[in-house]
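J.: Features from Swiss-Prot:
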- His153: Zn(2+) binding site (BINDING)
- Asn266, Asp286: Ca(2+) binding site (BINDING)
- Gln32 to Glu: Complete loss of in vitro DLP transcription activity, no effect on particle assembly (MUTAGEN)
- Leu70 to Ala: Loss of in vitro DLP transcriptase activity, no effect on particle assembly; when associated with D-65 (MUTAGEN)
- Leu70 to Asn: Loss of in vitro DLP assembly and transcriptase activity, and almost complete loss of interaction with VP2; when associated with N-71. Loss of in vitro DLP transcriptase activity, no effect on particle assembly; when associated with D-65 (MUTAGEN)
- Leu71 to Asn: Loss of in vitro DLP assembly and transcriptase activity, and almost complete loss of interaction with VP2; when associated with D-65 or N-70 (MUTAGEN)
Amino acid sequence: MDVLYSLSKTLKDARDKIVEGTLYSNVSDLIQQFNQMIITMNGNEFQTGGIGNLPIRNWNFDFGLLGTTLLNLDANYVETARNTIDYFVDFVDNVCMDEMVRESQRNGIAPQSDSLIKLSGIKFKRINFDNSSEYIENWNLQNRRQRTGFTFHKPNIFPYSASFTLNRSQPAHDNLMGTMWLNAGSEIQVAGFDYSCAINAPANTQQFEHIVQLRRVLTTATITLLPDAERFSFPRVITSADGATTWYFNPVILRPNNVEIEFLLNGQIINTYQARFGTIIARNFDTIRLSFQLMRPPNMTPAVAALFPNAQPFEHHATVGLTLRIESAVCESVLADASETMLANVTSVRQEYAIPVGPVFPPGMNWTDLITNYSPSREDNLQRVFTVASIRSMLVK
C-alpha cells in the first residue's frame, strides 16, 4: 500500500511539474525520484482485472530513464516523460480499481488483488518515497493492529432511522402524544408532541427522551445543538404503526424546556449539558441521550389559547424538538463523511463493472446496512478500499 501511494504521489507531481519551459534544476529531485521508480518497475509484469466486468489487462514495464539537461525542459523531453507518465497512471488506476472491488472475510486489511500483493514485495520498497497520507498512516497502524485515528467532518455515524413512538393513542388517532425522530448521517432530529398541549399532564408538562447508540466510539467531537427540529415543523400525514390507517400531524412549535444532553461511554456519563445550545463538545462517547420537556404555556394571548383549547377537537398539535449535529470528530474506524468521496468512489467502480456481491459488503455498498452491522471484517475491508480510493483520487477525479 505504501508503494502504491508513493507511485501515485510521484506520478501526480510529475504530471503537474514536468512541463515545457520548466528549469531542470527546479525538478531535478523529482526526476531522480521518477527514474528510481522506472528502474524498480522495469522488467516486471502485472495482471489486473478479471472480476465482474473489470477486464483483464497485462502490464509490462520497459521504459527509458529521463535524462539531465542544463536548460529548460523542451517539448521532446516533456513528450517522452508524458508517455511514461500516462502508462504508469493507467496502471495505478487499474491496480486501484482491482483492489477496490475485492473483499475477504479474513485479514481484509491486507492487499487482496494479485497486482497489489506483488507490489508489496521487498523489491519494490525502493519506491516508498512518501508516507504522509492520513489514510496510509492509519492503514499501517491497523495492519499492525495498533490504535488508529481518523478525523471526520460530519461523519456518517448514524444509520438512517425515521419513526415514531406513541405514549398516548386511540383508535381515532385524535389525541396523540409521543415522539418522532429522524437519525441520518451526522444529524439527529427529534420532536415531542402532545395534541392536548399537556392539559392533563402533571404540572402541565410532558417529558420526552431519545437515546441513540453509535456503532463506533467517537472522541473529541464538536457538536451543534439547536432547540428546534425543523423537519417536524410542518403538517404531514403519517401511517399508523400497524399500517391500518393514517393520522394527521399539524404541529405548532414551542420552545423545549429543561433540555439535557448526556454523552455516555459504556454506560458511564462522560459529558452532560443542560439548557446549553450552539456549539458543545464531547470527549468520548458511544451513546447520546436527549431529554426535554413540553410545557403548556401558563399565560396565553387569546390567539395562542385558541390554538390549544382545553378540550377536543385538537386541530393544532403542540410540538417541541431538538437538532443535534456532529460537525467533526475522531474515530478509530473509517467512516464516510462530508469532506471526502471515498464511499462514492468505491461504490461507483463496483457498480460500473457489475462486481458480484461478496462475503463482506452489503449489496450496493448500502451504507445504512454497512454501518448498522459494522463487523471487524467490514471495518478491515472498508479501511483498505477507502485507502486505495484515496490513492486513486490523487490521479483520477
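Keep in mind that glycine also has a Cβ here, set from the backbone N, Cα and C atoms.
How buried are these features, and what lies next to them?
T.: Taking a C-beta cut-off of under 8 angstroms and a sequence separation of 6 or more, His153 (Zn(2+) binding site) has the following same-chain neighbours: Glu327, Ser328, Asp337, Ala338, Ser339.
DSSP gives Asn266 (Ca(2+) binding site) a coil state; it is part of no helix or strand. Around the Cβ of Asn266 (Ca(2+) binding site), a 10 Å sphere holds 10 further Cβ atoms from the protein chains shown.
Around Gln32 (mutagenesis position), a 10 Å sphere centred on its CB holds 13 further CB atoms from the protein chains shown.
Its own atom aside, the Cβ of Leu70 (mutagenesis position) has 7 Cβ atoms within 10 angstroms in the protein chains shown.
For the recorded site, Leu71 (mutagenesis position), the DSSP three-state label reads coil.
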J.: So for Asp286 (Ca(2+) binding site), how many other CB atoms are inside 10 Å of its CB?
T.: 17
J.: Tell me the Cα distance separating Leu70 (mutagenesis position) from Asn266 (Ca(2+) binding site), rounded to the nearest angstrom.
T.: 65
J.: Provide the three-state secondary structure of Asp286 (Ca(2+) binding site) computed with DSSP.
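T.: For Asp286 (Ca(2+) binding site) - judged by DSSP and reduced to three states - the answer is strand.
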J.: What's the CA-CA gap between Leu70 (mutagenesis position) and Gln32 (mutagenesis position) in angstrom, rounded?
T.: 15
J.: Give the distance between the Cα atoms of Gln32 (mutagenesis position) and Asp286 (Ca(2+) binding site), rounded to the nearest whole Å.
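T.: Roughly 49 Å, rounded to the nearest whole number.
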J.: Taking the Cβ of Leu71 (mutagenesis position) as reference, which residues of that chain separated by at least 6 in sequence fall under 8 Å from it?
T.: Leu23, Tyr24
